[in-house]
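Engineer: Take a look at the following structure, please.
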Amino acid sequence: MEANHQRNDLGLVALTMLAQYHNISLNPEEIKHKFDLDGKGLSLTSWLLAAKSLALKAKHIKKEISRLHLVNLPALVWQDNGKHFLLVKVDTDNNRYLTYNLEQDAPQILSQDEFEACYQGQLILVTSRASVVGQLAKFDFTWFIPAVIKYRKIFLETLIVSIFLQIFALITPLFFQVVMDKVLVHRGFSTLNIITVALAIVIIFEIVLSGLRTYVFSHSTSRIDVELGAKLFRHLLSLPISYFENRRVGDTVARVRELDQIRNFLTGQALTSVLDLLFSFIFFAVMWYYSPKLTLVILGSLPCYILWSIFISPILRRRLDDKFARSADNQAFLVESVTAINMIKAMAVAPQMTDTWDKQLASYVSSSFRVTVLATIGQQGVQLIQKTVMVINLWLGAHLVISGDLSIGQLIAFNMLSGQVIAPVIRLAQLWQDFQQVGISVTRLGDVLNSPTEQYQGKLSLPEIKGYISFKNIRFRYKPDAPTILNNVNLEIRQGEVIGIVGRSGSGKSTLTKLLQRFYIPENGQVLIDGHDLALADPNWLRRQIGVVLQDNVLLNRSIRENIALSDPGMPMERVIYAAKLAGAHDFISELREGYNTIVGEQGAGLSGGQRQRIAIARALVNNPKILIFDEATSALDYESEHIIMQNMQKICQGRTVILIAHRLSTVKNADRIIVMEKGEIVEQGKHHELLQNSNGLYSYLHQLQLN
């Protein structure tokens, strides 16, 4: 009976953790009620059905240990004895396995022997159906197919123009043949004049059509470029906060900049060269008519180009990958250095930073040079094949002319036609580095575009928030193998109540507000506003109705008015001024020469720290949110500015639910209730004077420290 109960607990815990990993919230009691019908725990079948009910795609497989590195992780290792555990990562180099022990609620690293002892060969692979749809519509070269279909009329016109260009290219060698074999032999000046005029007309049409094709093609690809750029930025802003917290800013910027490579590829000569190559069969037919032997030489050279490209491509791709990695490191270091310029100058560490930059730059230049050398070798190999074919054709063609099987005019025409065939091949071979580069760019950009955006079940968009907040049995960690940040937190906040949250650093205060903003979904439990589960809510609907002021706020390089009215640019000036007065910002803004039209500079560099903070507070208040979060919002203010805000606090809090997070207890002492947190748990709560009566409590201890 105990084993069954244990299996029930571990199966449910595993399902909860995997659902959280895929940004899906669940109620364990509801799952137990629906699928644990006999009270003996979730069986394999009921576990799979429960996962399906949560919009998870779960599949039970049997896998040998030697092939575990090929599966998508994390996965559930299913045990017949009920002692299931999560497989998080396989380290093939060191034969180690990162697992999560559900019984001990802690990550474990197992050796090969230890893992073999507990692994029974059964896995449950879990993916969200949203991610499955994302994989089917993932960003790669196939993404451009719908775009091509969308502009199929324009591309069809380009195709028709290309056909005419190939016909004109076919006519020119024929004219030269007539001149060599007929006009020169018979001294036909009238025929020469006619052919010259006709050739001039053909050349004019060819130039016009070629320019028209380039214009239409570039116009179409520019539209695709705009669509891709717009899609990229929208997707980037829709990604969850965890995406940005787990990546360096420079890495993300480097990936976004790969759009330039794709843009250059789309608007360059590569695609028109592909079109020219597709019509080569027309030339082959005419060339075969002239001389099958010479045509076979040309055809025989094509596999040489292909084989040479196949040989060079893998090496080139590896070197391009390395070049991108070095470039991303440089980009990240540059962004980090510029962002931290005040610290660098204050600590006089510019020489150390310069030394690091020089080393990274040298590494990038070396990597770039290796790419250039290999690309040059590739191009010279193509030139070698081309020159060899030219020599063979010259020798064989001369033999055919001498033997009378081919006229001089036909030989010249044949060489011109072969040039039309080989030219796009050579261009493509020379552009092969661009093909490889754009392939890597698509992959790197796919890292952004294929990352799942913030998902929510049911698109729950409700009317205006009233402000009743409930945290029920909240358990949360940022990663499956990370320590628990919040553990069994239960908290009810009444509508219009002012709550102060205090505690040591790392106690989980800010994490609680991140869950309230739905930046994350709890591993266990529910966060509710007005009785509605935020796991099912539209994040944009929620965040529009919550005002947040952090310790370090970012202002955009716009005017003060635009920064305050960021969410509604058409907002009446009266509302902007009222919010600024509440935040204690109106007086210093009025003293500025441009007033509310003053440009604040990048990240508010033109203002002091206290001024930036007051504008951020005004920005949070201007929409009259029903829930207001101050996360160390006044810690960066001078005492005068803080005094102004605290004087206005009664007006600020009126009609709102307010959460004040602070280290300075003076900020929260007038709150309706103070919550004291320690190691992810609520250890005390009450009013200021009530908490001080407990001399052994954490609040009293912190208060005494600040008094001293």
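A Cβ is built for glycine as well, from the same backbone N, Cα and C atoms used for every other residue.
The noted changes are left out; the structure has the residues it started with.
Feature annotation from Swiss-Prot assigns ATP binding site to GLY503, ARG504, SER505, GLY506, SER507, GLY508, LYS509, SER510; the stated evidence is sequence analysis. The domain 'Peptidase C39' annotation in Swiss-Prot covers 1-126 and rests on sequence analysis. Taken from Swiss-Prot, the feature domain 'ABC transmembrane type-1' covers 155-437, and the record attributes it to sequence analysis. Under the heading domain 'ABC transporter', Swiss-Prot lists 469-704, citing sequence analysis as support. ILE65 to Val appears in Swiss-Prot as a known natural variant, with the remark: In strain: Serotype A2 / PH494. For the naturally occurring variant ASN101 to Asp, Swiss-Prot gives the following note: In strain: Serotype A2 / PH494. Per Swiss-Prot, natural variant GLN104 to Lys is noted as: In strain: Serotype A2 / PH494. Quoting Swiss-Prot on the natural variant ASP322 to Glu: In strain: Serotype A2 / PH278. In Swiss-Prot, the entry for natural variant TYR468 to Asp states: In strain: Serotype A2 / PH278 and Serotype A2 / PH494. The structure shown retains the original residue. Under its natural variant annotations, Swiss-Prot gives GLY655 to Asp the following note: In strain: Serotype A2 / PH278.
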Engineer: Give the number of CB atoms, excluding that of SER507 (ATP binding site) itself, located within 10 Å of its CB.
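Structural biologist: Its Cβ shell of radius 10 Å holds 22 other Cβ atoms.
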Engineer: Cβ within 8 angstroms of the Cβ centroid of GLY503, ARG504, SER505, GLY506, SER507, GLY508, LYS509, SER510: which residues besides those meet this for the ATP site?
Structural biologist: THR511, MET677, GLU678
Engineer: Judged by the number of other CB atoms within 10 angstroms, which among ARG504, LYS509 is the least packed of the binding-site residues?
Structural biologist: ARG504
Engineer: Going by Cα-Cα distance, pick out whichever of the recorded positions ASN101, GLY506, SER510, GLY655 is nearest to ILE65 (variant position).
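Structural biologist: For ILE65 (variant position), the closest Cα among ASN101, GLY506, SER510, GLY655 is found at ASN101.
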Engineer: Going by DSSP, give the three-state secondary structure for ASN101 (variant position).
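Structural biologist: It is in a strand.
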Engineer: Sorted by position, what residues of the same chain at least six away from GLN104 (variant position) have a C-beta under 8 A from it?
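Structural biologist: Set apart from GLN104 (variant position) by at least 6 residues yet with Cβ under 8 Å, there are none.
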Engineer: Within the chain of GLY655 (variant position), which residues six or more apart in sequence place their C-beta under 8 angstroms from its C-beta?
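Structural biologist: Looking at Cβ-Cβ distances below 8 Å from GLY655 (variant position), excluding near sequence neighbours, one finds GLY496, LYS626.
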Engineer: Find, for the listed binding-site residues GLY506, GLY508, the residue with the lowest Cβ contact count at a 10 Å cut-off, counting only other Cβ atoms.
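Structural biologist: Each of the binding-site residues GLY506, GLY508 was scored by Cβ atoms within 10 Å; lowest is GLY506.
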Engineer: By a 10 A CB contact count over all chains shown, which of the variant positions listed here is most packed: ILE65, TYR468?
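Structural biologist: By the 10 Å Cβ neighbour count, TYR468 comes out on top.
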Engineer: Just to be sure I understand the packing, how many Cβ atoms besides its own are within 10 Å of the Cβ of GLY503 (ATP binding site)?
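Structural biologist: Other Cβ atoms found within 10 Å: 23.
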Engineer: Using DSSP, how many residues of the domain 'Peptidase C39' (1-126) fall into helix, strand and coil, respectively?
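Structural biologist: Grouping H, G, I as helix and E, B as strand yields 51 helix, 34 strand, 41 coil.
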Engineer: If you count, for each of the recorded positions ASN101, SER505, SER510, the other Cβ atoms lying within 10 Å of its Cβ, which residue has the minimum?
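Structural biologist: Output over recorded positions ASN101, SER505, SER510: least Cβ neighbours within 10 Å is SER505.
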Engineer: Rounded to the nearest Å, what's the C-alpha distance separating TYR468 (variant position) and ARG504 (ATP binding site)? Just drop the number here, would you?
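Structural biologist: TYR468 (variant position) and ARG504 (ATP binding site) have their Cα atoms 26 Å apart.
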Engineer: Sequence gap of 6 or more, C-beta under 8 Å: which same-chain residues meet both conditions with respect to ASP322 (variant position)?
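Structural biologist: Within the chain, ASP322 (variant position) has Cβ neighbours under 8 Å at SER367, ARG370.
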